[in-house]
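**Student:** Provided herewith is a single structure, encoded as structure tokens, for subsequent inquiry.
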Amino acid sequence: MTSPVLVDIREEVTCPICLELLTEPLSIDCGHSFCQACITPNGRESVIGQEGERSCPVCQTSYQPGNLRPNRHLANIVRRLREVVLGPGKQLKAVLCADHGEKLQLFCQEDGKVICWLCERSQEHRGHHTFLVEEVAQEYQEKFQESLKKLKNEEQEAEKLTAFIREKKTSWKNQMEPERCRIQTEFNQLRNILDRVEQRELKKLEQEEKKGLRIIEEAENDLVHQTQSLRELISDLERRCQGSTMELLQDVSDVTERSEFWTLRKPEALPTKLRSMFRAPDLKRMLRVCRELTDVQSYWVDVTLNPHTANLNLVLAKNRRQVRFVGAKVSGPSCLEKHYDCSVLGSQHFSSGKHYWEVDVAKKTAWILGVCSNSLGPTFSFNHFAQNHSAYSRYQPQSGYWVIGLQHNHEYRAYEDSSPSLLLSMTVPPRRVGVFLDYEAGTVSFYNVTNHGFPIYTFSKYYFPTTLCPYFNPCNCVIPMTLRRPSS
């Protein structure tokens, strides 16, 4: 709070009669000074003695009215004191206490209120720290000026963010319409064939649009509310700073706390691009393959991995539905001699019937999967297989393998009895592959589940002399292969 020196000075320049700062001070012979209006005959009658000679209201020393003289030194001190505590050109206005009718001259620090001397002695304020309003006015004036500066900077930042969000909102809406038109144009060509698929795609886009707009609008609404609250707070502070001392200090604790701790909450990341762009399929073919995929998925079996067939290079998940390559633990030419590779078989054995399972190969740069004869199992190192062209024969049907695979991140191959292996063309790289075994028909088919179930390759018209097992080889890629339930 204000220095005790100001308190002492104020006491020296306070009129003993009206208890206010001296106004046009007059001094008498004893040295005491009073306001001109308080000590002259036209002032307060209670201080006027008898005609002619009068006595000092403080020490009762007699004096002649004609001996009253202006005290310019005190007048200058009072003027300077007012400038220190209130600012140049400002005057205290007398405001009366609503409860006691006395002048509001004190400020209660604990309650942040302006009170009178009777309030100070009441039970409500007993024991509280009180100060003269002149002492605290300048301090709060400076504090509010700092708060105003900070809050106006926040207001400018809020205005910039508002413009930014509106721009993003417009940009987001502009992205929606051309994409919507493109989807509708593609599907209108075959409206009667695949109307259901079109509506599904439009619904997905609409949901993404609504989600994006909701995020943007929530950020915009939050910013509007923050801006409104900020402006109300700024208006309150400006009103207090421009008003009287009473208006400045009344209920000051609340506004002080709000202004000091107010901080603009900035929005989180706003959507800028579609997560995925629509690819128009060959609708006639898509309808056919979708029906085919739906048919084979009805033969789904819950395949699990057999840990007893897993190589030391591999780690299986506890549920035995995921396998991951962790690096070779055997080096040198002994790999081939010990028939060492990185494959694992399924626990299920198939000697009849139709069976289907799906494998997630997303983000893998190399993999091999399909079926193999149960009497074979792992036979050689994949690293050697990738480097030695003649090793392809080890994965051919004549060797008991009906498999396809990925090499070098983009080469998809079917390992037929021909040499070299058959290079496959993929318009959409498969993140999930479906495997369908029809034992009696002698076929093993592979489906690109990622691309609506389009066929990848089919080994057909084979005679399976032995029981078959699902075959999985994550190769030397650390990304796992995972067995999935259809549509999961």
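Each residue, glycine too, has its Cβ placed from N, Cα and C.
Note that this is a predicted model, so its numbers are computed, not measured.
Marked as Zn(2+) binding site by Swiss-Prot: C97, H100, C119, H125. If you look up Swiss-Prot, you'll see 282-488 marked as domain 'B30.2/SPRY', on the strength of sequence analysis. C15 to A appears in Swiss-Prot as a published mutagenesis result, with the remark: Abolishes binding of polyubiquitin to IKBKE. For the mutagenesis of R121 to E, Swiss-Prot gives this note: Reduced higher order self-association and association with TRIM5. The structure shown keeps the original residue.
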**Student:** Using all protein chains shown, find which of the binding-site residues C97, C119 scores highest when you count other CB atoms within 10 A of its CB.
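**Tutor:** By the 10 Å Cβ neighbour count, C119 comes out on top.
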**Student:** Specify all same-chain residues, apart from the site residues C97, H100, C119, H125, whose Cβ lies within 8 angstroms of the center of the Cβ atoms of the Zn(2+) site, ordered by sequence.
**Tutor:** D99, E102, L104, I115, C116, W117, L118, E120, S122
**Student:** Return the residue, from the listed recorded positions H100, R121, H125, with the maximum count of other C-beta atoms within 10 angstroms of its C-beta.
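**Tutor:** Answer by Cβ density within 10 Å: H125.
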**Student:** I'm checking region-level scores; what's the whole-number mean pLDDT for the domain 'B30.2/SPRY' (282-488)?
**Tutor:** 83
**Student:** What's the CA-CA gap between C97 (Zn(2+) binding site) and C15 (mutagenesis position) in angstrom, rounded?
**Tutor:** 21
**Student:** Just how many other Cβ atoms lie inside 10 Å of the Cβ on C15 (mutagenesis position)?
**Tutor:** 21
**Student:** Please report the distance from the Cα of C119 (Zn(2+) binding site) to the Cα of C15 (mutagenesis position), rounded to the nearest angstrom.
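**Tutor:** Checking the Cα atoms of C119 (Zn(2+) binding site) and C15 (mutagenesis position) gives a distance of 22 Å.
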**Student:** Take the C-alpha atoms of H100 (Zn(2+) binding site) and R121 (mutagenesis position) and report the distance between them in angstrom, rounded.
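**Tutor:** Approximately 12 Å lies between the Cα of H100 (Zn(2+) binding site) and that of R121 (mutagenesis position).
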